[in-house]
Each structure stands twice: as structure tokens, then as C-alpha cells.
Amino acid sequence: MKSHEYIVICGLNRSKVGRYIAIVASFLSFISIFLALTALEWLKNYHINSHIPASVFSLISAGGIYMGLYAWFDKNLWQNSYLGKFLCVPNLEGRWHVDGHTRSEGGNTWEGELKIVQTWDKVRIHLKTKASHSDSVTASIIYDKGIGYQLLYNYRNQPKTGEEHLTSHVGFAEFRFDADLKSAEGHYFNGQGRATYGTMTITRIEHA
């Protein structure tokens, strides 16, 4: 399963982020081209004939700079803690230890590891236990100023070979994170193959 887009509810509008990056790209493009042309004029004073290839101007065009800035923002820049607070998007990327409690079928406890791979545009949530593994299909993050961040996602679960008592199924999970983003509590519901439900507590092991 590959990473997929996710929705941010009550965070900074994503289209505004694109516009802000476009404004910065336009400004940097203007400065870059101005400096390049100034350098050419300066070289002429020393009777040095030079020219800048069209390919260079294409790289320092607003479009070229925008692509570079957006790639940097998507992979790394958005994870800055101060910028993250402004964007209202938490950095959940990393490995999390899972303590689960099935509340149906007689009830039982289980453990697993949740791995979240996250960029500004996409996310992948993978849960691995001794009996099965699941991957997110859709996801959304909700920001509530009075409560904090919530993560909601749908997933598809696949039992490991030899687990005959388990069947493939889809489900839904929801987590509410502490203010320090080091732990969260939540619950899950399964259906279309396995009608079970329960609770989960996750604790961050490490950042990616």
C-alpha cells in the first residue's frame, strides 16, 4: 500500500499555503534574474562578453523555484515545530507502540507497532501485530484548539499466513493525541469480514 492524500480539518487552508509559496517563489525569481542581469552588465565593464543560457533562466523562473520550494516544504519544512503550530498540522511521523484491548468476542489484550509515514501532502499508517497487519486507505486530521489533534482513518487488514481464525476486513480507527504528541488514546471498529471493536493506546517510540 502506498501513501495517500489526507484531509486537514480546521487547519490552515492548503490552497493558501500554495499561494504563499508562489509569492515567495516570484520574489526569489525576481531577485535571481535581477542579480544575473546585473552580473552580465558588470562583466561588460571589463570587456568580458558573456551570456546566460536560456536553461539557467528557466531554472530561476518563478515556476522552477516554486517546484523546488514546494518539494522542500512537502518533505521537510512543514515539520518545523513553530511552522507546524501556525499550520495547525501535527508531525505524527515515526514509530508508535500500541497497547490494544478488544472489547468484543470475550475481550483480549494485544500489542503491536504503528508506523506513520507523513509528508505535507500524503500519509501512510501501517499497523503490525503478531497476527496481522493493516494499511490506511483514507485519513484526516482534525485540529480543535480546546482539545488538540485527532487522527481518523480507514484501513484494510490482512491476516498473516497461518492465522486461519482471522479474515481480511476493513475498519475505522480514531485517536486523540496529548498536547506533546507523545501518546494518544483511541478506539477502532471492524466490519466487512470481522465485526469487532476495541480501544488502543499508542506511545511514540521514535521520530522517523
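We count from 1, first residue shown onward.
Note: Cβ is positioned from N, Cα and C throughout, glycine not excepted.
Annotation of the mutagenesis experiment W120 to A in Swiss-Prot: Complete loss of protection against all phage tested in E.coli, beta barrel no longer oligomerizes, dimerizes in presence of c-di-UMP or c-di-UAMP; when associatd with 78-W--C-88 del. Where Swiss-Prot documents T129 to Q as a mutagenesis experiment, the accompanying text is: Beta barrel no longer binds c-di-UMP. Among the mutagenesis experiments that Swiss-Prot reports, Y153 to F is described with the note: Beta barrel has decreased ability to bind c-di-UMP, no change in protection against phage in E.coli. Where Swiss-Prot documents Y188 to F as a mutagenesis experiment, the accompanying text is: Beta barrel no longer binds c-di-UMP. Record note (Swiss-Prot) on the mutagenesis of M200 to I: Beta barrel has decreased ability to bind c-di-UMP, decreased protein stability.
Sequence features annotated in Swiss-Prot and their locations in the structure.
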residue	record	DSSP class
W120	mutagenesis position	coil
T129	mutagenesis position	strand
Y153	mutagenesis position	strand
Y188	mutagenesis position	strand
M200	mutagenesis position	strand
(request) Do me a favour and check the Cα-Cα span between W120 (mutagenesis position) and M200 (mutagenesis position); whole Å is fine. (result) 26
(request) Work through the mutagenesis positions one by one (T129, Y188, M200) and name whichever has its CA nearest to the CA of Y153 (mutagenesis position). (result) Y188
(request) Measuring Cα to Cα, tell me the gap between M200 (mutagenesis position) and Y188 (mutagenesis position) in whole angstrom. (result) 8
(request) Identify, in sequence order, the residues in the chain of Y188 (mutagenesis position) that are 6 or more apart from it along the sequence and have a CB within less than 8 Å of its CB; answer 'none' if there are none. (result) G100, G171, F172, A173, E174, Y197, G198, T199, M200
(request) Sort out the sequence-distant neighbours of T129 (mutagenesis position) for me: same chain, 6+ apart, CB within less than 8 Å of its CB, listed by position. (result) V98, G100, W110, E111, G112
(request) If we count other C-beta atoms within 10 Å, could you say which of the mutagenesis positions W120, Y153 has the fewest? (result) W120
(message) So if I draw a 10 Å sphere around the Cβ of M200 (mutagenesis position), how many other Cβ atoms end up inside it?
(response) 22
